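**Q** Swiss-Prot lists CYS34, CYS37 with the feature Cd(2+) 1 binding site. Here Swiss-Prot flags CYS164, CYS167 as Cd(2+) 2 binding site. According to Swiss-Prot, the feature domain 'HMA 1' maps to 23-86. The domain 'HMA 2' feature in Swiss-Prot is assigned to 153-216; the stated evidence is sequence analysis. The mutagenesis experiment CYS34 to Gly is recorded by Swiss-Prot, whose note states: Loss of metal binding; when associated with G-37; G-164 and G-167. CYS37 to Gly appears in Swiss-Prot as a mutagenesis experiment; the accompanying note says: Loss of metal binding; when associated with G-34; G-164 and G-167. For the mutagenesis of CYS164 to Gly, Swiss-Prot gives this note: Loss of metal binding; when associated with G-34; G-37 and G-167. The structure shown keeps the original residue. One entry in Swiss-Prot concerns the mutagenesis experiment CYS167 to Gly. Its note says: Loss of metal binding; when associated with G-34; G-37 and G-164. Experimental mutagenesis at this site is recorded by Swiss-Prot as CYS389 to Gly, annotated: Loss of plasma membrane localization.
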Amino acid sequence: MGEKKEETATKPQGEKKPTDGGITTVVMKLDMHCEGCGKKIKRIFKHFKGVEDVKIDYKSNKLTVIGNVDPVEVRDKVADKIKRPVELVSTVAPPKKETPPSSGGAEKKPSPAAEEKPAEKKPAAVEKPGEKKEEKKKEEGEKKASPPPPPKESTVVLKTKLHCEGCEHKIKRIVNKIKGVNSVAIDSAKDLVIVKGIIDVKQLTPYLNEKLKRTVEVVPAKKDDGAPVAAAAAAPAGGEKKDKVAGEKKEIKDVGEKKVDGGGEKKKEVAVGGGGGGGGGGGDGGAMDVKKSEYNGYGYPPQPMYYYPEGQVYGQQHYMMQGQSSQSYVQEPYSNQGYVQESYMNQGYGQGYGQEAPPPPYMNQQGYADPYGHMRAPELFSDENPNGCSVM
């Protein structure tokens, strides 16, 4: 008998046998601009094993490959060549059934004892419903963790030199470009720049120093907005002062005279108001004690000019005839000054009165003015003359 030789044909591992499943239609979608793209794709499948036909639909940008091929391999090949994304439209072929490698001997069969013993099932762990609810709550709490609150808008006051309106426009333009800035206000009188928004002060100052080429300082904010609080506190304080002053005025109205020991002089309390006397009493006034002997009054009024009637003046007699004009020149001593006042009198024709003259002052028998008549007015609103007034 002849010996039978078993011939085993070995093939290289790189080669793949075409699937024995028959012809497969692979539809792919990709971008094709023109017929040149279609010709290039057809050249790709010219030497591809298993491909029988290639169809291209330019309107819908679809490529159809017919043959005994692997759809995934065809898609990767096209995408690699044209350098564009390729989408596989048709369903992928089912995977191949892998045959176990032949070991040369009879296949081992499982022992009948192993087949008879069914697989032992482990008891499932019993879970309590309360534990599940707690776990779900924890997971939901972690997911629904409140996000961090957004940063609050703040106001930053910067101090820098402002020379002119050009500087102000430049600073506004630079600051408005910073992210988070809402508004910019400039106080040129105090050289202040007020910036409102969500700002990082540590990064803002060096940035402005570099851009403006000048020093920019941050004015520290007062604690708890001290300015408004101070203003609010000042308002009631002012009201309290006004109430106190009003009460003092009411008390001062009941004026009482007191006798001073030894001198016998009388002292009277006078309320002297300040500020708003004629304007409706708006200002605050204070009360003070005024003595008649201590009140100096106002300055001396200007010395008036006097017209003297015809007759003797300083012992000199001037005779006038009717129808003749006369003039007399009189020197009067100014009280308490040490110099002499000169007055020029003009008398008209007839009786000597060419012009209406004011009433003559008090004259004594010698015909000259009383020097005591030129002294300063008595004390303002004194006891002797409560309605008197001095001419300023």
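Positions of Cβ are set from backbone N, Cα and C atoms, glycine also.
Tell me about the surroundings of these features in the structure.
**A** Secondary structure at CYS34 (mutagenesis position), as computed by DSSP, is coil. Around CYS34 (mutagenesis position), no same-chain residue at least 6 positions away in sequence has a Cβ under 8 Å from its Cβ.
In the three-state DSSP assignment, the secondary structure recorded for CYS167 (mutagenesis position) is helix. Neighbour density for CYS167 (mutagenesis position): within 10 A of its CB lie 17 other CB atoms from the protein chains shown.
On the 0 to 100 pLDDT scale, the model's mean across the domain 'HMA 1' (23-86) is 81.
Around CYS164 (mutagenesis position), a 10 Å sphere centred on its CB holds 9 further CB atoms from the protein chains shown.
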**Q** By DSSP, how many residues in the domain 'HMA 2' (153-216) are helix, how many strand, and how many coil?
**A** 24 helix, 19 strand, 21 coil
**Q** Per DSSP, what is the residue count of the domain 'HMA 1' (23-86) in each of helix, strand and coil?
**A** 22 helix, 19 strand, 23 coil
